[in-house]
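Everything on this sheet refers to the single structure shown next.
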Amino acid sequence: MERSLDSLAGMAKSAFGAGTSAAMRQATSPKTILEYIINFFTCGGIRRRNETQYQELIETMAETLKSTMPDRGAPLPENIILDDMDGCRVEFNLPGENNEAGQVIVRVSKGDHSETREIPLASFEKICRALLFRCEFSLPQDSVILTAQGGMNLKGAVLTGANLTSENLCDADLSGANLEGAVLFMADCEGANFKGANLSGTSLGDSNFKNACLEDSIMCGATLDHANLTGANLQHASLLGCSMIECNCSGANMDHTNLSGATLIRADMSGATLQGATIMAAIMEGAVLTRANLRKASFISTNLDGADLAEANLNNTCFKDCTLTDLRTEDATMSTSTQTLFNEFYSENI
């Protein structure tokens, strides 16, 4: 019995103290020699049983929080009780009048027997908020609650049209997620993973995507005005028809990105890399591309009036039917073909 209580207490600590994939694997692995033997001869039966119990613990916690809190932003209750978890009572006692330890105390009891553990309050609250986020947006609970970096695990989530204004999505995993038409105005997505996500038509104005991964993402028609994309990875992203007015893309990796039809007026793309990028019928008036790597990029029918390409790498860059009035190219590196084009057609603007 005590070993069962110990196991459940360990699961509770792993689920609500860490919530990561590694924590889940550790909590559901066989613990004793006998369990290892049984697990082997049942082709993982012990692990499957433990994983089922782990998932039930998470789902019960989510439902309990949802039923006891008026909304996701409300303070957590000082005492959270989960009854009948495999015949046991699981109680979470938060710091307060009855708990001066500063940690969340987990008590698992059955009859006269009990086991206790302690969980850092900050981790516990972050995990509870992640469970409530999933409840609010009708997402099924996942046994992996957080990423290794401490962000929410929302991999493959369907959040079409969701209102995520000012949401904290730092270090979250939204790879493969569908956020078409969602509103992420002023959202903090620093370090988040949006690889392969659908962000078509999303409102991302004034949002923070610093060092975020947007590789292979679809962002057609999205609004990114005044967004912070410094150091972000946008390789192979589709930004067709995006509005990126005064967007900060300095140092971003935009290799092979498609920016056709995008509006990049006064966008800061200094130090960005756009090798092999396709930029057709875009508006880039006053854009800053100093020190940018534009090798083999293709500019077709694009308005670059007043753009700054000083010190940029323009080797084998294609400029066709573009507006290049008042263009700055001081100390830019150019291939012979690019230099010839400028000399022949736009010498008055160099």
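Placed from the backbone N, Cα and C atoms, the Cβ positions cover glycine too.
For all the noted positions, this structure keeps the original residue and models no substitution.
Annotated in Swiss-Prot:
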type	residues	note
DOMAIN	162-201	domain 'Pentapeptide repeat 1'
DOMAIN	202-241	domain 'Pentapeptide repeat 2'
DOMAIN	247-286	domain 'Pentapeptide repeat 3'
DOMAIN	287-326	domain 'Pentapeptide repeat 4'
MUTAGEN	THR340 to Ala	No effect
MUTAGEN	LEU341 to Ala	Prevents the peripheral accumulation of GFP-PipB2 and LAMP-1. Slightly affects its LE/Lys redistribution
MUTAGEN	PHE342 to Ala	Partial reduction in the peripheral accumulation of GFP-PipB2 and LAMP-1
MUTAGEN	ASN343 to Ala	Increases LAMP-1 redistribution. No effect on peripheral accumulation of GFP-PipB2
MUTAGEN	GLU344 to Ala	Decreases LAMP-1 redistribution. No effect on peripheral accumulation of GFP-PipB2
MUTAGEN	TYR346 to Ala	No effect
Six or more residues beyond either end and a Cβ under 8 Å away: which residues meet both conditions relative to the domain 'Pentapeptide repeat 3' (247-286)?
224-241, 292-307
Please give the sequence-distant neighbours of the domain 'Pentapeptide repeat 2' (202-241): residues at least 6 beyond its ends with Cβ less than 8 Å from one of its Cβ atoms.
175, 179-196, 247-262
Quick check on the domain 'Pentapeptide repeat 3' (247-286): DSSP residue counts for helix, strand, coil, in that order please.
0 helix, 10 strand, 30 coil
Could you tell me what the rest of the chain brings near the domain 'Pentapeptide repeat 4' (287-326), counting residues at least six beyond its ends with Cβ under 8 Å?
264-281, 332-335, 337-338, 341-342, 346, 349
Which residue counts does DSSP give the domain 'Pentapeptide repeat 4' (287-326) for helix, strand and coil?
0 helix, 13 strand, 27 coil
